[in-house]
Amino acid sequence: MHGSNKLPGFATRAIHHGYDPQDHGGALVPPVYQTATFTFPTVEYGAACFAGEQAGHFYSRISNPTLNLLEARMASLEGGEAGLALASGMGAITSTLWTLLRPGDEVLLGNTLYGCTFAFLHHGIGEFGVKLRHVDMADLQALEAAMTPATRVIYFESPANPNMHMADIAGVAKIARKHGATVVVDNTYCTPYLQRPLELGADLVVHSATKYLSGHGDITAGIVVGSQALVDRIRLQGLKDMTGAVLSPHDAALLMRGIKTLNLRMDRHCANAQVLAEFLARQPQVELIHYPGLASFPQYTLARQQMSQPGGMIAFELKGGIGAGRRFMNALQLFSRAVSLGDAESLAQHPASMTHSSYTPEERAHYGISEGLVRLSVGLEDIDDLLADVQQALKASA
């Protein structure tokens with residue numbers, strides 16, 4: 001950029017990477033190519049595009065200039081060769097796993113997963129001959145012991161939704177390379193501003209870009225980043241032929257607008273969450289708190305090794321179980337009772353009855369999701385107002 005070979009900083013790339021206004025009539029903001037199809041100057045040119053011999057667009061389910069800019073920008077931020085934009089986080093996850101797995105293959109999974117990911121695996125792809133096993137991705141000995149010749153993919157979230165359990169990403173990647181398995185990491189909670197799994201050895205990163213990347217709660221979107229070869233496979237197999245989960249150009253433009261302020265928003269999310277977590281840790285109504293920024297967090301050292309900041313998500317368990325959790329939730333006034341996360345607004349949800357309702361009670365207990373667990377997505381409001389709301393809700397929960 002500007003004649004320098006030095007890689008620009010994160011914020012600079014989030015705003016400028018891959019776009020030159022002079023290539024687009026001087027437009028400061030990238031144009032939106034709101035078109036389904038593209039014309040060819042000749043039949044021969046079109047044939048070359050279809051054969052992959054000529055760079056070009058022919059149908060927006062496969063590629064679109066607006067989406068391609070978003071994809072290049074996300075690849076730069078994650079430190080990957082290529083990116084792929086999709087219609088939702090589940091579009092990204094399903095397109096990726098349908099591409100990588102075949103009947104008879106095995107996928108090793110983190111113990112705790114987002115509820116819809118869990119449902120897709122256990123009630124979707126798992127019914128087509130793909131073997132599923134859950135492993136603690138922080139226990140590298142257990143992971144090594146679980147590997148078999150059929151293991152094709154290792155998939156996990158770090159931190160995990162909703163209990164914040166972390167994986168040793170570099171350690172997992174080292175084991176996977178030895179066995180020829182592909183490592184896929186859901187980096188939604190962190191974004192590339194806080195954690196870059198590809199730099200730790202992962203092969204692919206997936207995001208629900210609906211969350212922090214967008215940051216405004218007004219679109220659904222998904223992202224995949226990895227090597228050019230893997231991303232091309234997912235584009236031409238998982239997206240084009242299997243899910244069709246294409247992101248609209250308009251939503252891609254909104255997502256790029258959100259990414260421009262990602263670093264500023266994440267700094268604020270993290271700062272607010274740290275103060276709120278420290279407050280919760282002192283409250284008599286709280287049985288247990290899960291937040292990577294607290295020294296009491298069991299994986300505090302690992303968090304400091306692979307994350308630059310502890311993030312904006314907090315999970316905690318109230319004394320009194322599910323009844324206390326419901327009373328707390330219903331008493332909130334500033335926090336909104338809603339699924340999703342990463343918005344400017346602070347959100348609260350009860351996993352047992354919301355995002356992880358696809359788990360049985362026994363599965364939730366097995367994977368560390370108690371009936372009284374509350375998850376907070378700490379927003380950008382003034383911290384004093386957030387503290388006051390949580391304090392009065394805690395009193396109501398007792």
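Using N, Cα and C of the backbone, Cβ positions are placed for all residues, glycine too.
As written in Swiss-Prot, here are the features:
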| type | residues | note |
| --- | --- | --- |
| BINDING | Y59, S60, R61, G89, M90, S208, A209, T210 | pyridoxal 5'-phosphate binding site |
| BINDING | Y114, R375 | substrate binding site |
| MUTAGEN | R61 to A, E or F | Loss of elimination activity against L-methionine |
| MUTAGEN | C116 to S | 9% of wild-type elimination activity against L-methionine |
| MUTAGEN | C116 to T | 40% of wild-type elimination activity against L-methionine |
| MUTAGEN | K240 to M | 50% reduction in alpha,gamma-elimination activity against DL-homocysteine, while retaining elimination activity against L-methionine and L-cysteine |
| MUTAGEN | D241 to H or R | 5 to 14-fold reduction in alpha,gamma-elimination activity against L-methionine, while no change in affinity for L-methionine |
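Distance noted between the C-alpha atoms of A209 (pyridoxal 5'-phosphate binding site) and D241 (mutagenesis position) is 22 Å. Once Cβ contacts within 10 Å are tallied over all protein chains shown, the recorded positions R61, K240, R375 are led by R375. M90 (pyridoxal 5'-phosphate binding site) sits 10 Å from Y114 (substrate binding site), taking the Cα positions as reference. With S208 (pyridoxal 5'-phosphate binding site) as the anchor, the candidate recorded positions are R61, Y114, K240, D241, and the one with the nearest CA is Y114. Comparing local CB density within 10 A for the recorded positions M90, C116, A209, the maximum falls on A209.
Across Y59, S60, R61, G89, M90, S208, A209, T210, which the record gives as binding pyridoxal 5'-phosphate, the greatest C-alpha separation is 24 Å. The candidate set comprises the binding-site residues Y59, Y114. Of these, Y114 has the most other Cβ atoms within 10 Å.
Cβ contacts within 10 Å of G89 (pyridoxal 5'-phosphate binding site), excluding its own Cβ and spanning all protein chains shown: 26. Figure note: comparing Cβ neighbours within 10 Å for the binding-site residues S208, T210, the maximum is reached by S208.
Long-range C-beta contacts of S60 (pyridoxal 5'-phosphate binding site), restricted to its own chain and to partners at least six residues apart, with a cutoff below 8 Å, comprise Y33, T35, A36, T37, F38, L67, V246, P249. Take the Cα of Y59 (pyridoxal 5'-phosphate binding site) and measure to each of the recorded positions C116, K240, D241, R375: the nearest one is K240.
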